[in-house]
Amino acid sequence: MPKWIRSTLNHIIPRRPFICSFNSFLLLKNVSHAKLSFSMSSRGFRSNNFIQAQLKHPSILSKEDLDLLSDSDDWEEPDCIQLETEKQEKKIITDIHKEDPVDKKPMRDKNVMNFINKDSPLSWNDMFKPSIIQPPQLISENSFDQSSQKKSRSTGFKNPLRPALKKESSFDELQNNSISQERSLEMINENEKKKMQFGEKIAVLTQRPSFTELQNDQDDSNLNPHNGVKVKIPICLSKEQESIIKLAENGHNIFYTGSAGTGKSILLREMIKVLKGIYGRENVAVTASTGLAACNIGGITIHSFAGIGLGKGDADKLYKKVRRSRKHLRRWENIGALVVDEISMLDAELLDKLDFIARKIRKNHQPFGGIQLIFCGDFFQLPPVSKDPNRPTKFAFESKAWKEGVKMTIMLQKVFRQRGDVKFIDMLNRMRLGNIDDETEREFKKLSRPLPDDEIIPAELYSTRMEVERANNSRLSKLPGQVHIFNAIDGGALEDEELKERLLQNFLAPKELHLKVGAQVMMVKNLDATLVNGSLGKVIEFMDPETYFCYEALTNDPSMPPEKLETWAENPSKLKAAMEREQSDGEESAVASRKSSVKEGFAKSDIGEPVSPLDSSVFDFMKRVKTDDEVVLENIKRKEQLMQTIHQNSAGKRRLPLVRFKASDMSTRMVLVEPEDWAIEDENEKPLVSRVQLPLMLAWSLSIHKSQGQTLPKVKVDLRRVFEKGQAYVALSRAVSREGLQVLNFDRTRIKAHQKVIDFYLTLSSAESAYKQLEADEQVKKRKLDYAPGPKYKAKSKSKSNSPAPISATTQSNNGIAAMLQRHSRKRFQLKKESNSNQVHSLVSDEPRGQDTEDHILE
């Protein structure tokens, strides 16, 4: 079956006109019962066998349609999410028909735009031009809020009013004709796409070991195995993981932990989905103690969420700082749940400060102001960084807030990461507890052999920043091409130079940054929702902002006429004016002015370098269009020439790195990285120290601290300068297997575990026992509700002496003994019969306190 038809099946067909062969049109119409119209046209067509079809009414295929199509030998059912509710169907249809009140064109609604592949070189308006055949794109899972979907997913819409379809006798004939004709018209050939010029290799440090690199010969479509169809890989939680999910659904504050590879991060992602379904997407704060860990779960650092900066100062000072920020104040007021990953690196003092802030802002004396808490991490891994070497480390579980608020502490026991390598699991568990025997030491020393040289570059982990910098600089020197040096601009009101230099070291942005084309880099600042501290990417080119402005406009609309580029190339002032209009949109003047001054100051900090031509790989997005039209080919060539001219006009200007970043979901994003500013402020928000620099650092090698929470298929670890408890365990447990692990300078005397952590872990319970306790508590609660007092309600006394139950309201009005019975319900009573009084009923207690007790009935 033609790929175009396959990609259309069991999805909404676009309302705009589309081009297909006549046979494909008949096949689609017969199978889908879609109300289609068509017109014969020769413009842009090679023969009259091709028609322009248009959907009169949006249509969705049912399961019966899919069953019919699956009879074909060539049919491959796409493994992708289906719409399930009529409400969603109506919403999508509404979005398709929605028109902009100004230009009367369909609005670029988020759900509608999901029909268009984000990496497509065509614009929205060009997707359905008569001269272009562009198949409708699949709907990705992220197109819809999963919280609004049913838990039991079907394979498609079921319409009970429409009978199952009968197979047409000409089905095979139509199918074969469609294959031959559709292939001749495919605009994008998946097998012949231009390779992305993205350097040789990149070790992507993500939580998903199946996608571990970006290669020069691998485009985005190859990241999914089914020819462009995004495959939904189902997450199957273990029984203990499901038990923890149920505890969270019941509103409990939870801390769960486990050894490396027990699926803590996977469970956390599923729990976040559940919590967002309960509280709403905007009311669940997803955070982590480090930027890289936050990147893995799609969140931000706890410091960034809370609005406390570095968290220095007493709790009241930080509270006042949060109060001054409307954004952070609103966050604290509205959230229903707070998720913190890698809680082990958060110290007790900071956790108590956050608890104080939450209670004060929310005016609620419950722990964290009544916010549901979900903590995850492993205290056997890296401890909090001690600010004062003379003060002992205090873990988060030692804080007052933890003891008051976190009642469910659970240990995960099933290992997934090193599953199948029982020996490796045992070695890691011994290292975790600091209990290394002779055999374990021998096994780790065997791993000093070099790793096989294949396509995947091993990530290198070191214990100190100096070692990381040395390794990264060595890798950079091996790359060909010119080195671009970016010097930071430091400032601030602090006069003590020694203290100032020490504070500047807290910034992740380096004082001097060396980059080349092909360098692997990491973002060190949160810029937006998808580009955060910890995002990894590769430098593919250097260009000035003016050139990038033209380049971005061309990538957004490859069909842009060359005349527009000619105007900008011949008249740079018009280009600058267009840039200023673009940058000022949506920004307050003060903010825009500050950003402009930062960039200008950084640009003046270096002399312009000689301009080298843009690499041809930058224009690969235009070469993906397969066409024999000489006019189109000439336009593409002309646009490349104009871009080179605009680039050459940038002589004397600072050129910035153009980086292709890789997200945790394997999508890519091209960004011209511009300078950012960092500052440490006093109580009046006056900068004590500040730095302006590109928010990048080289990332072939990482410190062990930054690697916590990562899964690395190939990793090289040097333990020569390990200095912290848990540091060696974190580094070695990043590996998936011994085959992908190289260990240098292993020393068993450096493998230690903290005694406080060992004692704390002895108090943890299993997920199964915690859930059983929850069920028992619910039964007790239900029993209490069943026996709760009320009008005309007969309750059994809880007193073991069979004391009377609370008396009904009618009796209370006639008998003054009711108040006394309620005050002393747990004491023994003996009441004598009284004449001329209303009848009073009392039930016999089912919990006798002694054998000599008697049942008493009030009458």
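Backbone N, Cα and C atoms are what each Cβ position is placed from, and that goes for glycine too.
Residues annotated as ATP binding site in Swiss-Prot: Gly258, Ser259, Ala260, Gly261, Thr262, Gly263, Lys264, Ser265. Sequence-distant contacts (6 or more apart, same chain, Cβ under 8 Å) of Ser259 (ATP binding site) comprise Asp378, Phe380, Leu412, Val415, Leu428, Asn429, Arg432, Ser733.
Record note (Swiss-Prot), mutagenesis Met1 to Ala: In PIF1-m1; loss of mitochondrial function. The unchanged residue is displayed.
Met40 to Ala appears in Swiss-Prot as a published mutagenesis result, with the remark: In PIF1-m2; loss of nuclear function.
Here the residue is the original one, while Swiss-Prot reports the published mutagenesis Lys264 to Ala or Arg with the comment Abolishes helicase activity resulting in elongated telomeres; binds normally to DNA substrates. Lys264 (mutagenesis position) falls within a helical segment according to DSSP.
Taking every protein chain shown into account, Gly258, Gly263 are the binding-site residues, and of these the Cβ with the most other Cβ atoms within 10 Å belongs to Gly258. Reduced to three states, the DSSP call for Gly258 (ATP binding site) is strand.
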